Structure formats: C-alpha cells, structure tokens
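Step one of this worksheet: look at the structure below.
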Amino acid sequence: MLRRILQRTPGRVGSQGSDLDSSATPINTVDVNNESSSEGFICPQCMKSLGSADELFKHYEAVHDAGNDSGHGGESNLALKRDDVTLLRQEVQDLQASLKEEKWYSEELKKELEKYQGLQQQEAKPDGLVTDSSAELQSLEQQLEEAQTENFNIKQMKDLFEQKAAQLATEIADIKSKYDEERSLREAAEQKVTRLTEELNKEATVIQDLKTELLQRPGIEDVAVLKKELVQVQTLMDNMTLERERESEKLKDECKKLQSQYASSEATISQLRSELAKGPQEVAVYVQELQKLKSSVNELTQKNQTLTENLLKKEQDYTKLEEKHNEESVSKKNIQATLHQKDLDCQQLQSRLSASETSLHRIHVELSEKGEATQKLKEELSEVETKYQHLKAEFKQLQQQREEKEQHGLQLQSEINQLHSKLLETERQLGEAHGRLKEQRQLSSEKLMDKEQQVADLQLKLSRLEEQLKEKVTNSTELQHQLDKTKQQHQEQQALQQSTTAKLREAQNDLEQVLRQIGDKDQKIQNLEALLQKSKENISLLEKEREDLYAKIQAGEGETAVLNQLQEKNHTLQEQVTQLTEKLKNQSESHKQAQENLHDQVQEQKAHLRAAQDRVLSLETSVNELNSQLNESKEKVSQLDIQIKAKTELLLSAEAAKTAQRADLQNHLDTAQNALQDKQQELNKITTQLDQVTAKLQDKQEHCSQLESHLKEYKEKYLSLEQKTEELEGQIKKLEADSLEVKASKEQALQDLQQQRQLNTDLELRATELSKQLEMEKEIVSSTRLDLQKKSEALESIKQKLTKQEEEKKILKQDFETLSQETKIQHEELNNRIQTTVTELQKVKMEKEALMTELSTVKDKLSKVSDSLKNSKSEFEKENQKGKAAILDLEKTCKELKHQLQVQMENTLKEQKELKKSLEKEKEASHQLKLELNSMQEQLIQAQNTLKQNEKEEQQLQGNINELKQSSEQKKKQIEALQGELKIAVLQKTELENKLQQQLTQAAQELAAEKEKISVLQNNYEKSQETFKQLQSDFYGRESELLATRQDLKSVEEKLSLAQEDLISNRNQIGNQNKLIQELKTAKATLEQDSAKKEQQLQERCKALQDIQKEKSLKEKELVNEKSKLAEIEEIKCRQEKEITKLNEELKSHKLESIKEITNLKDAKQLLIQQKLELQGKADSLKAAVEQEKRNQQILKDQVKKEEEELKKEFIEKEAKLHSEIKEKEVGMKKHEENEAKLTMQITALNENLGTVKKEWQSSQRRVSELEKQTDDLRGEIAVLEATVQNNQDERRALLERCLKGEGEIEKLQTKVLELQRKLDNTTAAVQELGRENQSLQIKHTQALNRKWAEDNEVQNCMACGKGFSVTVRRHHCRQCGNIFCAECSAKNALTPSSKKPVRVCDACFNDLQG
C-alpha cells in the first residue's frame, strides 16, 4: 500500500507516507523533519537508504533483530508507540481502499454509458420498432454525477485524515521525547533519594554513638560522692546479699514457669493473628471476584457488539425475501413452537439465576457474620481497656508500697550510720588505703578532663552534622518541588492522551460512515442483479411477442395499426417509468434521512456505552489502588512483627546480662562479708583474753614468777597476734581491690539504671497511648499483684519459714512437672489432629485438580461444539448463495440443509445434555467438598476450644505460684507494651478492612447503576433496530415493485463486464490485504513476546509477595480459590447456555428464511405458469381468427372465380409484385434469424460467464468475511493492548504515589527524630539536675553525720552573734547541729528526726528544717 501511495502521489502524499513510516519506527532519536526530506526508505538504526518497504522490513529482520532480541527487556516501553502507528496505518489503508473502490465505480459507470450508447447505435432498426431510452440515460448520468460528488468528498476526507495522521505523528514524537526526559529526571531523583537515605542512616548511627558516649560520661562531683557512699553501700550489700541469693533461686524457678506460660501465650497470639489475617484475604478474594465479573461484563459487551454487527449484515441480506410473503402459516406455527421452547429455556435460566442469587445471599450472610465477629473482638478489646485501667491503679498502689519500703531503707541506713561510728577504729587502719585512693582519684579526674575535651569536640562535630542535615533537608524540599512539577507534567500528558483518544474516536466514526456508504452501494449492486434476472424474463416475453408480430406482418394484416399500438404502448410505458423514477427518488431520500437519524442514535448509544466502559475502567483502577493499600498494610504488619521479635531478643539479652552482673556482685559481696565476720570474731576473742589477763593480774600480784612466765606466754601470743594483724592487713588490701571492682560494677549498675529509666519513660509514654490489652494478661497481673501483697506481708517471716517453703516448693515443682507433662500430651494430640487435617486438605487438593482436568475437557468439548456450529453456519451461508445462483436446484439443497440442520440440532442437544450431566456431577462434587470443609472447620474450632481449656488450667496453676518480684514485673510490662503495639496494628487492620468494605459496596452500587444504564441503552438499541428493520422492509419492497417495471436488456452485458473488473480489483485487494495481515502477524508476535515478558516480570513479583503470605493463609486461599472456581464454572455454564440459545435462534431464523425463499420460488413458478397459460390463450384466439379468415378467403375465391377471366391480367401483375416482395421479406427474415441466433449464442455465453463470476464473487465475499473477522480479532487485540497500557500507566501512578508516601514518611521520621532529640536533651538535663540535688543532699547528710556536740569549755562566745557568755548570758546547745548559741539566737523550737517533740534550734537549722 505504501508503494502505491508513493507512486500515485509523489509530492505531498509521499512525504506524508515517509513521515508515517518514520513515526512507526521504534527509535526515538530520529528527527521527523530529516525524514521528510529523505527519499525512499531509511533504516532508523544504521541510516541505510532502501528502495521499498519490503526491502526495509527484510533488512531490519536480518540485521537488527538479533540485537533487539538480546535487549528485549527495553522494548516494553515501545508497545504504546507500535499500537499508535498500527492504528494510523489501518486508517490510511482503509481510506485508500475506499478511494480505489469509488474511483473504479465511477470509471465503470463511464464504461457502461459508452457501451450502452454503442449497442443502442448497433441495434437501431430500420422499421423503428424500438424507441429511445432517454429516461434511463438521464438516470445513469445523475448516478454518475452523484458518484463524482461522492468521490470528491472522499478525497477531501482522505486529505483531512492524512493531515491528522501527520499531526499525530509529530505529537507522538514530542510525547516520546518528553517521556524520555521525565524518565531520566526520575532516575536521577531516585538516585539522589537513595544517597540521602544512606547518608541519613550513617548520621543516625553517628548520633547514636555520641549519645551512648554522653550517657557513659561521669562527672567529677559524681565520682566524689560515689566514693563517699561506697562504705555505706558495702554495709547494705552485706545484709542484702543473703536475701537476694534466696530470692534469686526462687525467681529462677518462677522465671522458667513464666517462660513456659509466655510460649503458650505467644501460641495463642499467633492463632489470633492468623484469624485476623483471614479478613483482608477474604476481602482480596472478593475483589478478585469483582474483577472477574467486570472482565465478563466487558467480554459480553464485546460479544454483543459483534452479534449486532452480524445481525445487521444478515438483516440487510434477507429483508427483501421476508417482506414479499407475509401469509405463510407453516412458518408461524414453527415460530410459535420455538417461542414455547424459548419460554422453557427462559424458565430454566430464571431457576439458575435464583440459585445464583441464593449463593450471593449466603455470601452476604457470611460477611455479616464476620462483621459481628469483628464487633465482638472490639467489645473484648474495650473490656481489656477497662482491665488495663484497673492494672494502672494497682500499679500506683505498688509504687506507694515501694516508697514506703524506701523510707524503711532510710531508717536502716540511719542504723548503719550508728554502726559506722563503731567502725571508726577500723577506718584508722584504712587511712593508708585512703591515701592511695586519693592518688587514684587525681588520676581519674585528669582522665575525666580529657574525656570532657573529647565530648566538646564531639559536640562541635554534632553541630556541624546538624548544619549538614539542614542543608540536606533543603535539598529534599527542592526535590519534592521537582517531583510536584513532574506530576503536573504527567497530568498534562494524560490530558493530551485523552484528547488523542477523542480524536481517534472521531476518526472511527468517520470510518464507520464511509463503511455504511459502501454497504449502501453493495445493496444497490444486489438490487441491480435482481433487475438483471427480471430483465431476462422480460426479454423472453418480448421475443415471443416479436415472433407473433412478424407472423402477423407476413400475413399482411394491419402493419400500420400494429405500429401505432406499439408506439402508444411505448409512450405509456415511458410515462410510467418517469413517474416511478420520481417516486423512487422521493422514497430513497426519505429512507436516507431515516437511516441517518438511526445512525446518529446508534452513535449516541455507542458514546454512552464507551462512557460506561470508561467508568468501569476507573472503578477497576480504584480497586487496584485498594489492593495496593492492602499489600502495603500487610507489609507494615510484617515489619511490626520483625521489630517485635528484635525487641524481644534485645530484652532477653539485657536480662541475661543483668543476671550475670548480679551474680558477680553477689559473689564479691559474699567474700567481703565473710572476711569482715572473721575479723570481728578475732577482735572479740582478743577482748575476752584481755579481761581474763587483768583479773589474773589483780588476783596473782604476789606470784611474780608466775607472771613472768605468763608474760613470756603473752609475748608469744603477741607475736601470733602480730602475724594475724599482718594477715588482716593483707585482707584489707584485698578488700580495697574488691572495693575497686565494686566501684566499677556500681558504675555499670548506674548506667543500667539510667537505661532502665529511659526504658521506663518510654514505657510510660506508650502506656498513655495504649488503651487495650488481652484478658489473659490482666488475670495474670492481678494474680501476681495478690502474690506480691502476700509477699510484702510475708517478708518479715521469711527467715523462719524457709524450711517450710522449700518443702512446699518441692511439692509444687512436682505438681508443675505433672501438669507440664499433661500439657505436652495435649499438645501432641493437637499436633496429630493438625497433621490429619493437613492430609485431608491434600486430598481435597487432589480432588480439586481432578475437577480442573474435567473442566478443561468440558471446555474442549464446548470449543468443538462452537467450531461445529460455526462450520454449520458457514456451510449454510454457502448453500444460500448457491441457491441464489441456481433457482432450479434450490429445492434439493433446501431439503439437504434441513436434514443436516436436524442432525446438527440433535447432536447439539445431545452435547447439551451431556454437558448438563457433567455440570450436575461437578455441582455434587463441589457440595461434598463444602461439607468436608465445614467438618474441617468444626474440628479446628474444637481444637481451639481445647487450647482455651488448657490456657485456663495454666492460669489456675499460675494462681498457686506465691513468689514473684521486680524482674517478672519488668518482663510483663515489656510484654504488655509489645502486645499493645500489636493491638494498635490490629486496630489499623480492622479500620482498613472497614474502609475497603465501604469502598467495595460503593463500587458494587456504581456497577449496578451502570448495568441498569447499559440495559436501558440496549433496549433503546433494540427498538431502533426494529424500526430500522421495518423501514428497510418497506423501502426494499417498494424498490422491488418499481424496478420490476424496468426493462433493461443492454445493462446486463455492461454489468457482466463490471463484475469481471470487480473480481480483478477484489483479487488485487485480497493480495494487498494478505500482505498487511502478514505484517500485522509479525507485529502481533512482537507484542505477544513483550506481553509475555511483562507477565513473567509480574509473576516474579507476585511470587515474591505470595512467598511472604503463603505461611499464614494457605488453607484459606485454597478454600477461597475453590469457591471462586465454582463461581467461574457456573458463569461459564451460563455463558455457554446463552451462546447455545443464540445459535439455536440463528439456526431457526436461517430455517425460516430458507422456507420463505422456497415459497418465493414456488410463487415465481406459479406466475410463470400463469403467463404461459395467457400466452396459450392468445395463441388459440389467433388460430380462431386465422380459420375465420380462411373461410372468408374461400368465399372470396368463389367470387373471384366468376371474375377470374376479367381480372386475370391484373392478378398476374399483382402476383408478380407480391412474389418479389415476399422474396425480399424472406431474405430479411433469414437475416433476422441469423442475428437472433447470434444473440442467443452470446446470451448463453454471457449466462455461463455470469455463473462463474457469481461463484468467484461468492468466494471473494467469503474471503472478505474472513478478513473482516481477522480485522475484528485484531481490533480486539488492540483493545486488550490498550487496556494493558492503561494498567501500566496505573502502576506507574501507584509507584509515584508510593514514592510520595515514602518521602512523607521520611519527613515524619525526621520530625520524630528531632522531637526525640529534644526529649533526650530535656531528660539528660533533668537527670543532671537530679544528680546535683542528690549530691547536695548527700553532702548535707554527711555534714549532719559528722557534726559533734560542742563542749562548754571550748566555746566562750555565741557562734551566731558573737556575745560573750557570763553568769547572766547562758549557753544553749542547738539540738540539731550541736553548736552553742545565746538565748536570743536559739529562741526557736522545731521538730527534728531524733526527737518526737519540738526542741530548741538555732535560726539557721530552723530555716533548713522548715525550708
């Protein structure tokens, strides 16, 4: 086609064709302006010039296809370009074909005129029997003028379409360039975002390291205070170590029990998660079902359009034969029987519809039940919130108890201080050690200074990093602005695409108008063929009349009268012809107006349908977006699970580290306490020995000799004591080393305390946000609180009841072991049951696969049935066409068709019965599967109940445990926090599910409204079709009646020549179309490869997502898939039944049409017989007239015999004249007979040629129908590709939205980081202030401890005002600080910790006590 266009129009059209070819190339880098200047065809990759399009195609396949195959992944972006180019090519080719046909039609009309004029001149007779056919010439000239005007209009349309094609090519090139630019910008932005995220992560790690270093930094004052407190802590730790060892053993046992309980609770939580995960999966299944329904609606609309087109074609073929014979009683009876059968089929379909409605009702009931279950879960969560509030109140009570215990601890510290005064003697010995410690303190202070310098440097680095962060934030804002701009550009491109689609639709409407005009011309051709047949019959009648006239002329009877009669008849016929032509023109104009009105209505309805389809596509995009949201929520849930696991692991590791540190500290404290006890025992022994020695000295002063001996012994003992003191000094050194280790451990403990404080603050913040928790945990917490109350009461009597509790502990351990064994047995039973259910599910899978194989066989059978029906349709059409060609053989072919149709109907009925049986079997199997699934669900419910019972028993066992402390409470709090996070995620899930359900209901309502609109449009369309049929029937009936009067003998030969030329042109067009089909096939193959690769990519992504979700919901997916497959089977069944009913209706209509044709032929035979009888009557009348004339001649002969003698001479002369005239007439008759023989030979040859031409025309029509089918298939594929393009665009939009969401989340995280940094700074400042206050209080406390009662002799003046003491000015001691004051300076009284009543106090102490 492109070669012909280039040959015909070398100027403008050639350039446009090159532009089109250049736009069809898949490379974006070639310029359009350069292509318009180049001659011939240029390869877009190697820029090689070629002579034709075929050479270019071969060159591209041979040279460049290999490279394209290797990088085939990049061709996915070129699918849109190829689709646009193929559409433009098809439009241009259709326009060129229509132009060719109309040119050929105008040329053939000219040829017909010339031939007609030549034949008219040849057949002009000397006798003047045939008159001029001026009216027909005028009509032909009018037709010529109309054809020329139409040709001119079509040329203008062609020019417009070519201009549009050029504009579209330029627009496509611009769009491609914009797309490439945006793609490069997007890639650059993505790279920047990845770099920024990496830098942010690095900076976050640096910030965390700095924070840890800041937390580990101790202050100078802290070190001093800690060193002062070491002695006090040692005494406290000595007393508490024994109790903690015992409690640690108990807590270890309880920890094991709690771990087992925690495992059971995690199992229950996992079950609840799986149950909650069912909800969104079922929603996804329903969304898939909606998508399938939408696809089925689209398929039905496409099928409806194809059927309407086929019906229009068939109606145009058979309306002529249907309207001639309306009085057929047999056909009416058959129609009534078919209507009865259709009523029965409709009843069956209604029953099936009712069954489907019941199934839908069941599904709605199930959804309502699930909604009730979600409401129950919400109620349970509200109950959990109330219980959580109770737990908060109990937690506050426990905090109060803790404060009371701390006060008790302060009292104990006061007692320890009293003991500390007794140990001053030992502190003298430790003075040397303190000197060493001072040196170490100096060293540590120097190290601290160095660390502070390092911290300052790090703070500078932090400030710099913060500035860099601010710069990066500004960069990110700029990137966001760029993304907004790209979004706006994308929206503009979408608007351009919509405008292009509107233009393409306008072009399609124009093409449909052109095709409609071509169809009208085809109908005119068929009418002319009918006129040919009628003209043949008229020729035969005229020949007979001609023979009769010659006979009369030979007889010599009234030549002038005959001529006058013929002239009168000709005048009357001409007048009738003119009147009929005028009527025809009026009716044709009215018919054209009606057709145009109907066409406008049909286009409006099509526009409505397209708008409905666009809405359906928009709904599908919304459903896809909801699916993407669901997937994102699932990914978030999985991330939360991963975070929870990581946090639990961190908690376990921290607990293990804490236990190890506690064990080390306890060991050190044990060793220190043992050493101190040994020293105290030795000191006691020494004191007792000294007392004994003094008593003996007083009693035995007289015995000096004995004393000397005793002194020697004491010297020896003294030496041993010195050795012991040396040993004690070594032990003191060891204690100093132990004290250093204790200091290090204490620093670690302080760091742990700070971390725990931070954790506590985090937990408090979470506790304010969390409002719902599980009932099981609340019961556990309540039981533990009761136990703690009992423990607080029983702490005082623990030392006496240790033995009893150990025995009880052994008994409880035995009970617990027995219970754990029972639970293990129950778990094993549950595992066995689960295994049995898994095996049963595998069996169900096998049965499902068997059902799928049966379904595939059924589908194959259905496809075979449809193929057989199509074949029968094609055979039926062939036989109808043959019946038109050969009228005499119609009866036999109709009988054969009836027999074949009956056989086919029987076969189809049998196959339908078999299909119904197989479908019933499948229904029974599906029912059995449903029953089995219900039984499995009941078993699962029973297993869950047993698990709940086991959990209740475990709760009862937990109530019997009596001793739990701070470690268990911390673990429970952490677990509660984690569970609160889980519940928040569950609430988010439920909210998403509710939103999705609302959106689904809205989508269903919109679909129902659109379906109603489509049904209304279809009803309007059917009504318009009925009116169109009626108008066509009236029009064709009147045309047939008017055209029957025409007697066009000479038009037959001209039309035969036209038909031959038509065949030649059709063959050429078929060859061109075959080439185009091959090109389209290649394009289709490439597109299929692209689509296959895209599908593979999509499948890989789907597999990656499915692998994540398979572990949670395999069983549920299988059940839902089976349900959806059953629904699909039912839908397929309904579709097949509808198609079968449609095919039956078409077969019945074909039958009725064939019967009508037979009756028409019979009527035509009867008309011919009547005409024969009329001619025979005329011949008999002529014979009677001849006999009468013979009688008259005999009478005249008798008279002539009398006058013979008189008139012999005259008679002889007249006879001679007559003989000469008769000879001349015989010669003329012989010539006329020879001409008639020649004409008959020519007519027979033409008839034979006409038969062959008709056969070839029928074959060409078949080929044309096949080509139309192929074009329809290609259009369907183009529509599918457009849908894929739209899906790709929707995916791109979704990705952009995800990017924007991710950026928004990044901004939120940045804000959160800044808030957390501020909180951290505030908390660190608060901790530092608390430390300073603690230090000041400790200093004051140490000062208060170090105060002494001042002696009267030492103080002679008031220590406040400086007055001197005398007899009148007395001394007064302050009962708080112990200093001496005058009466005025110590006039105030206040309560002190050491007295219950107010006591004399100085002004300074009074202010301190009250401040």
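These residue numbers are counts, starting from 1, taken along the chain as shown.
Just so you know, glycine gets a Cβ as well, placed from its N, Cα and C.
Where a substitution is noted, the model still shows the residue that was there originally.
Copied over from Swiss-Prot:
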MUTAGEN   I42 to A  Strongly reduces interaction with RAB5C
MUTAGEN   W1349 to A  Reduces phosphatidylinositol 3-phosphate binding and endosomal location
MUTAGEN   C1358 to S  Abolishes phosphatidylinositol 3-phosphate binding and endosomal location
BINDING   C1358, C1361, C1382, C1385  Zn(2+) 1 binding site
MUTAGEN   H1372 to A  Abolishes endosomal location. Abolishes pH sensitivity of the FYVE-type zinc finger domain; when associated with A-1373
BINDING   C1374, C1377, C1402, C1405  Zn(2+) 2 binding site
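Where Swiss-Prot records a feature, it is marked here on the structure.
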residue	record	DSSP (3 states)
I42	mutagenesis position	strand
W1349	mutagenesis position	coil
C1358	mutagenesis position	coil
H1372	mutagenesis position	strand
C1377	Zn(2+) 2 binding site	coil
C1385	Zn(2+) 1 binding site	coil
C1402	Zn(2+) 2 binding site	coil
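Here the Cα atom of C1382 (Zn(2+) 1 binding site) is found 15 Å from that of C1405 (Zn(2+) 2 binding site). Nearest Cα neighbour of W1349 (mutagenesis position) among the listed recorded positions (I42, C1358, H1372, C1385): H1372.
Surrounding the centroid of the Cβ atoms of C1358, C1361, C1382, C1385, where the record places Zn(2+) 1, the chain contributes additional residues within 8 Å, namely M1359, A1360, G1362, K1363, F1381, A1383, E1384, S1386. Closest in space to I42 (mutagenesis position), of the recorded positions given as H1372, C1374, C1377, C1402, C1405, is C1405, taking the CA atom of each residue. Cβ environment of C1405 (Zn(2+) 2 binding site): C1374, Q1376, C1377, A1390 lie under 8 Å away, each six or more residues apart in the same chain.
Using the Cβ center of C1374, C1377, C1402, C1405 for Zn(2+) 2, the list of other same-chain residues with Cβ within 8 Å runs, in sequence order, R1375, Q1376, G1378, N1379, F1381, S1386, V1401, D1403, A1404, F1406. Using a 10 Å Cα-Cα cut-off from C1358 (mutagenesis position), the recorded positions that qualify among H1372, C1385, C1402 are H1372, C1385. Annotation for C1361 (Zn(2+) 1 binding site): same-chain Cβ neighbours under 8 Å, separated by at least 6 residues, are C1382, E1384, C1385.
The separation of H1372 (mutagenesis position) from C1402 (Zn(2+) 2 binding site), Cα to Cα, is 9 Å. Candidate recorded positions: C1358, C1374. Fewest other C-beta atoms within 10 angstroms, C1358. Local packing around the binding-site residues C1377, C1382, C1385, C1402 was summarised as the count of other Cβ atoms within 10 Å of each Cβ; on this measure the leading residue is C1402. The Cβ of H1372 (mutagenesis position) has 19 neighbouring Cβ atoms from other residues within 10 Å, across all protein chains displayed. By the criterion of other Cβ atoms within 10 Å of the residue's own Cβ, the least surrounded of the mutagenesis positions I42, W1349 is W1349.
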